[in-house]
Structure formats: structure tokens, C-alpha cells
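Here the structure is laid out as C-alpha cells; the discussion comes afterwards.
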Amino acid sequence: MDIDLRLHSGDLCKGDDEDRGLDNVLHNEEDMDIGKIEDVSVEVNTDDSVGMGVPTGELVEYTEGMNLEPLNGMEFESHGEAYSFYQEYSRAMGFNTAIQNSRRSKTTREFIDAKFACSRYGTKREYDKSFNRPRARQSKQDPENMAGRRTCAKTDCKASMHVKRRPDGKWVIHSFVREHNHELLPAQAVSEQTRKIYAAMAKQFAEYKTVISLKSDSKSSFEKGRTLSVETGDFKILLDFLSRMQSLNSNFFYAVDLGDDQRVKNVFWVDAKSRHNYGSFCDVVSLDTTYVRNKYKMPLAIFVGVNQHYQYMVLGCALISDESAATYSWLMETWLRAIGGQAPKVLITELDVVMNSIVPEIFPNTRHCLFLWHVLMKVSENLGQVVKQHDNFMPKFEKCIYKSGKDEDFARKWYKNLARFGLKDDQWMISLYEDRKKWAPTYMTDVLLAGMSTSQRADSINAFFDKYMHKKTSVQEFVKVYDTVLQDRCEEEAKADSEMWNKQPAMKSPSPFEKSVSEVYTPAVFKKFQIEVLGAIACSPREENRDATCSTFRVQDFENNQDFMVTWNQTKAEVSCICRLFEYKGYLCRHTLNVLQCCHLSSIPSQYILKRWTKDAKSRHFSGEPQQLQTRLLRYNDLCERALKLNEEASLSQESYNIAFLAIEGAIGNCAGINTSGRSLPDVVTSPTQGLISVEEDNHSRSAGKTSKKKNPTKKRKVNPEQDVMPVAAPESLQQMDKLSPRTVGIESYYGTQQSVQGMVQLNLMGPTRDNFYGNQQTMQGLRQLNSIAPSYDSYYGPQQGIHGQGVDFFRPANFSYDIRDDPNVRTTQLHEDASRHS
């Protein structure tokens, strides 16, 4: 924002006046009187009482004023930048600003002096009309003008910042008065985490002015070195977006990574619903960095999962500065903290040397796999000359990948191709072979990918963002569509949930396999499974080998004109097919169904019905009865976990919302009555279930005639502090909590505070490893790991992306697809004609 003190009030054009709004600065005298004051404050309505715990470690505690106020001698390129800096400071602290006076040089007529002050500076009650704008431009519709004039209460506050212009043109802070003689306005102050980001940036204003989106003729400091390359205004837009999302839901998480020079390097965020859903779908996660690798203007990295409806869900987004080991390490560590420390069973990434080294360090117990589409793309890139010279190279290469039933078959075909095309000494191919267990289907016998790895990126989850992203997409453009996309995905998930519980699936065949899972699978997955059931009709099995425990069948697939080897272990009830459909998609293929039917089975072995694809993928009920939890900390987090489940169910319909609303209102009243009844804290601690029982009885009486009175005794899972709490000893009483003192935090490395409910002190529950700033962290359903105490009772869920999957099977060409509708007349032959091949 440029503030031109040189313009007189009569010289401002209408366009300038409208564009600047409250930021107009008008001066029409050489030495302004105290009365000529303009209130240029911007109201910040965050209502953000969110606190975030400062983790333990080699850190210093942050106080409100630390490194945030202006410093004498701080330099600025112009008086406009100096004023913008003071404005941001005032926003962070919670007061309004005004330009107190300014002074010109008598010789050059250039401004050489300016004083910016609190809007309550002075002793007289002054009036201005629409911020000193000419009468002709005052709007009668403006509420400020409806009363004729606007009052500006004065308290003789001395808070101000005085800047002077040096001969070299730089503006420096000559004096600064910090103290106010009135209360500040917390409702207008930005959130604590934003305040601390500003504090870190204030050390060097060259970096600070970029973060708060001040205009500058010089090149942005973010474009120098390994820092986040975003335009000046984009970062403030992003920061405002993150603050707004967290104000809507305290479980929204974000983190800002700062370099040693206090420049922003990376930014990460994940919404509340994603963190909640991750507990149910933490088996497979992918990380796509295509937009970073392809040098998009917005270097977006995306963590993606898939829910029970085969809808893709974003589990985290980040803007990263580069593809270095340090950046990826920070990103993965931050994401791991955000989702409660529970690593995924499988993490799929692109083929990258840095990824290969970082993933095992951050996720030692996670199976690291590679996108097959990316492997194939890299083959074409690195062996482009070979591909051009030999038309049969890719067909031979794909045959090795897709049609090698055993490890030795893959190795034999691989080395045969290397010899045939003169690639025995090619280092890239040697390296690719060493990583074969991360991407080759032959080696995926012990992994479940849930449809997350496909042969073409167009079929992959992350291709969804291609509809919204292009090379020149800015942060501002992305933020504009982000909310809409999240809301749409959330509504689609709710629609799928409603269909799942209220609509009966249509049967397509008399197969016992189809019938056995019709009430188990979600509709989306059931339709995919139906394709395999109908496809089994075109398969013919022939037993080739048998021993004491296993039988091997050759299944002829007439639709694909290809044979598939299927192994059946009757003792262990295990079946496997070389097409690897179960490993890649999570449900049995037609070839295995054909063999099971041949072996006289009428139902699918239970281990092949993955819970993640069932209607009960998300646990719908708690079990057990309330137990005595000795600390407020444990009680708070247990209630938060249950509240998340309540939100998930109650948000599906207006009727369920009404039930939950009445129950919560009743519970709050009952709890307040218990807490104010005069009983001492020890009494409450020793009788934690009494209030819960009365609440339950009250809720049942409220809902009589509307809902069933049948009680589901809820058994609480036993809490083991040694297992459920992060590896920092949790206090055993409120008295012990009061004795805790945060360790020191350096500007170079800090987290946002994690603050408990009112009356409790800050708990430091996590320690950082690198320079960063963390947004609020919350206990999540199913994770049972204590990240923090939620600072807000707000149970609104931030919308979540649930991107519909394409459903293109791994070994099937993209130009074929099934369209299963509830049409009993659909012919099996039609399905066969449309079906894609397994390999």
C-alpha cells in the first residue's frame, strides 16, 4: 500500500479515493494541526481466542510485545511503508491509527517528517466528515454520514511512532511510544498466531514488508535464495485465509516455516474434517508434488487420501520453496504432527532421489511406494532416444511390468530388455531396478493401495486439481475457489452417506458373492465389485498344480483373451491373482471369484472385505461406560473426541442436527449447574459420572416421543497415559499444571501456543526440530494422541474435499469404463464389451 502524503485534499481523484477506501491519507497544510486526524484503521473481526501450546524444547516463551513493536533506527523505503508497518502493528495489538502530523522541507517541499499515532491521541473530541473527504464525495448512504459527523473519542493517549527522512531518501524511526492510557481492543486484534508471525518478521523489515504485502519498487526478498516465491500481496492473502479458517474451527491446523534469516520458506495447512477423517483412512496416503516439479507459480504439494465412497480427500496442502531434503523433511514432519503422529501404512510419492532418502527417516514403519504413472513418464524422459529408435521398447517394457507373475520372471525379462536395447550400463535403469519393490506390480503382494496408484496421472487422484490449476495460477486465485471446492466435496460426501444408509443396492446377478457384500460395501465400491462379479462369467478356471495346502489355477479370461494364474490356500483361506487387482483396488478380481466358486465357496473370506470400503468404515459408536478420569486434561480431550463423532453424525441432516442441538444445550445447562453448585473441585474429580448420568436422563426426557429411548451403554476405552499422550509427561492435577513454565523459544524456531480451557495454563506438549510456526493442534478421533487442548468449543467442521474417484482399474486402459446403473435389463455382454482388461 502506497501512502502519498504529497497530495492535497483537493487533488485526489475519485478513482484514487475509492480504491484506497479507509487508507486514504489527505494533507493540505505544511504543518498539520493536531485536529487534522484521519482514522485509517481496518477492523479485524477474528473473534480468535484460539491459543496454541508452545512445545517443549530449546525455545523461548513469547509475550505479547516481544519483538513486535517498532524499533528506533528501523529503516523504510518511504513514509508509506513506515505507516503501513505501524498499521500492521496496530492491528496486531488491537488499536486504531491516525496520521498525527507531517512536515515538508521549506526548500524542496518534500515531506521530511511524519508522526503516526493512536487514534485516541490528543485531548479534544474532534469530528471529521467521512475521513476529510470533500463534501461532494460524501455518500448519504454511508452510516458514518447519516448522523452528520463521526466522533473520535480522545483520551490524551501518547502512543505514537515518529519517522524522519534522511538525506539518502530512507525513512527511519526517530522515536516510538509504546504505552497507551486506555484499554486496547482485543476484538480488533488479529489472532495470536498471526501476531507472532508478524513478530518474527519485524526483525528485518525488508522481509516483513513482503509478508504483510506492502508494495515496493525493489525486487521481493522472497525471490532471493531458497524462500517461497510468491507475489507481495499473495502471502498476506494466504495468511488471512489461514487465520479465517482457524477462527471458524480451532482444529484447523497450519504451520509456517521460517529460514534462519526469518524469511518464509514453506507454508502448510490441513482442515479440521480432514484431520478427523484421517483416523479412519490412514492406510494409504499419496503426496503429489507435480506443481512444484513443473515450476508452477503456485508450488502446491498435496497429501491425498480416499474415503469409503471412493472419493478423494485432501489431507493437507503446502506451498514449498524447493525440492530439497530439508524442505521435504519439514513438510512430512509437520504433516505427521498435524494428523496426530499416526503414520500411514503406505505413502505413495513420485520417483525422486530425495524422497527415497527422506521417507524412511520420517516414516520408518511405512511402506514407501511410487506412482506408476510417474515411473512410466520418467522412463520416456530419461530414455527418450531409445524410445524413438526402437518402436518396440515400451511394449516390451510394459510386458515386463504387467505380465511378470513372479519375482524371477520380472528379473529375467528386465535384464533381457537391458541387453536387447543396450542398457546394461545405464545408471538410471540400474537405479530404477533397485527401487522395483516400490513400484513394480509383481512386488505388491503384501501392500494395499486402495486405488491410489494408477498407470496414468489423468486417472489419479491429484488430477482433480488440474481443473483449477495452471502455470500462472496465483495464491489469490486458488484461495477464491478453495472454499467452494471444499464445500462441494463435503456436500458430495454427505450425499453419498445418505444414499449409503437409505438406498437399497440393485442386484445384477444371482451370484452369492454379490449378495453377501451388497449390505456391507458402500454403493460406490459395490458397483465396482459388481463389475468383477459379472466379469467372472467370462472366465474359465483350470487347476494346474496342487499340494498339501495350495492349489494353482490357470484362469482363461475370454473377454481379455488372456490367462491369469490364481493361487488358493485352503488352509489359510488365502487367494491371490497375478493381476493384482486386490492389491491396487482393495476388492477381489473376477479371476479369484471364479476360483472361489470352483472351490465351492459361497462367501468371500473376511480378510478380503476391507473395512475402509464398508458402511462402517467410520466407527459410528463408542463402547463402554464413563470412567473416572483424574485430570481435566484427559476429560477435555475425551469429550473433544466424542464431540467430533457427534458432529459427523449430526451434520448429515436437519433432524439429526436438531437432536444434537437440544442435547448439547441441555448438557451445558446441567454441567453449569453442577459446576456452580458449590461443590469443591475434589468432589467433582471423584464423581465424574454423576453429571453425565443426569445429562443423559435429561436428554432422554427432552427427546421423548421424538427419538427412541433405547440406551446404548457407551463403554469408554481405557486411557493409558503412557500410550495415549505425546512423550512429554502430562500433569496429574490442575495444581501441577500451574507450576509448569514454558521453555524458551527462539524466533528462529517456534510453535503457536496450545492453550487449554479457561483457568488452565499453557501446556507444552511438543518440541520442534526446525524453524517453524504451528497453528492450533487438536485431539482427533481414533488417534488417541494428545496434541493439545482445544481452545474453543466451536464444533463446526471446516469443509473437506472429497473428490470423486475415476474408478479406472489399474491394469485397464483408460478408454474403457463400466457404467453400472440400477437397470435390471443391462446385458452381461454389454458389460463385457465395455470392460477394460486387467493387464
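Heads up, the Cβ atoms here are built off N, Cα and C, so glycines get one too.
Summarising the annotation, Swiss-Prot assigns domain 'FAR1' to 84-186.
For 284-380, the entry in Swiss-Prot reads domain 'MULE'. For the domain 'MULE' (284-380), the model gives a mean pLDDT of 90.
A 10 Å cutoff on Cβ-Cβ distances gives Cys118 (mutagenesis position) a total of 27 other Cβ atoms nearby, all chains included. Here Swiss-Prot notes a mutagenesis experiment, Cys118 to Ala, with the remark: Loss of DNA binding. Loss of DNA binding; when associated with A-157; A-180 and A-182.
One entry in Swiss-Prot concerns the mutagenesis experiment Cys157 to Ala. Its note says: Loss of DNA binding. Loss of DNA binding; when associated with A-180 and A-182. Loss of DNA binding; when associated with A-118; A-180 and A-182. In the three-state DSSP reading, Cys157 (mutagenesis position) counts as strand. Remark: Cys157 (mutagenesis position) has Ala117, Cys118, Arg120, Tyr121, His180, Asn181, His182 as non-local neighbours, by Cβ distance under 8 Å and separation of at least 6 in sequence.
Annotation of the mutagenesis experiment His180 to Ala in Swiss-Prot: Loss of DNA binding; when associated with A-157 and A-182. Loss of DNA binding; when associated with A-118; A-157 and A-182. The secondary structure of His180 (mutagenesis position), as reduced to three states from DSSP, is coil rather than helix or strand.
The local packing around His182 (mutagenesis position), expressed as other Cβ atoms within 10 Å of its Cβ over all shown chains, amounts to 14. Recorded in Swiss-Prot as a mutagenesis result, His182 to Ala carries the remark: Loss of DNA binding; when associated with A-157 and A-180. Loss of DNA binding; when associated with A-118; A-157 and A-180.
Looking at Swiss-Prot, the entry for mutagenesis of Asp283 to Asn says: In fhy3-10; loss of dimerization and loss of transcriptional activation activity. In the three-state DSSP assignment, the secondary structure recorded for Asp283 (mutagenesis position) is coil.
One mutagenesis experiment named in Swiss-Prot is Asp288 to Ala, and its note says Loss of dimerization and partial loss of transcriptional activation activity.
Here the residue is the original one, while Swiss-Prot reports the published mutagenesis Gly305 to Arg with the comment In fhy3-9; loss of dimerization and loss of transcriptional activation activity. A C-beta separation below 8 Å, combined with a sequence spacing of at least six in one chain, links Gly305 (mutagenesis position) to Asn277, Tyr278, Phe281, Cys282, Val284, Val285, Ser286, Tyr312, Met313, Leu315.
Mutagenesis annotation in Swiss-Prot: Glu323 to Ala, described as No effect; the structure shown retains the original residue. DSSP gives Glu323 (mutagenesis position) a coil state; it is part of no helix or strand.
Around the Cβ of Cys579 (mutagenesis position), a 10 Å sphere holds 30 further Cβ atoms from the protein chains shown. Looking at Swiss-Prot, the entry for mutagenesis of Cys579 to Ala says: Loss of dimerization and loss of transcriptional activation activity.
Among the sequence features in Swiss-Prot, the mutagenesis site His591 to Ala is noted as follows: Loss of dimerization and loss of transcriptional activation activity. In three-state terms derived from DSSP, His591 (mutagenesis position) belongs to a helical segment.
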Quiz item: Of all the mutagenesis positions given, Asp283, Asp288, Glu323, which residue's CB has the most CB neighbours within 10 A?
Solution: Asp288
Self-check item: Length of the line joining the Cα atoms of Asp288 (mutagenesis position) and His591 (mutagenesis position), in Å
Solution: 32
Quiz item: Looking only at Cβ atoms, how many others are within 10 Å of the one on His591 (mutagenesis position)?
Solution: 29
Quiz item: About how far apart, in whole Å, are the alpha carbons (Cα) of Cys579 (mutagenesis position) and Asp283 (mutagenesis position)?
Solution: 21
Exercise. Write down the Cα-Cα distance for His591 (mutagenesis position) and Asp283 (mutagenesis position), rounded and given in Å.
Key: 25
Quiz item: Reduced to three states, what secondary structure does DSSP give Cys118 (mutagenesis position)?
Solution: strand
Quiz item: For His180 (mutagenesis position), what is the tally of other C-beta atoms lying within 10 angstroms of its C-beta?
Solution: 17
Self-check item: Rounded distance in angstrom between the Cα atoms of Glu323 (mutagenesis position) and His591 (mutagenesis position)
Solution: 42
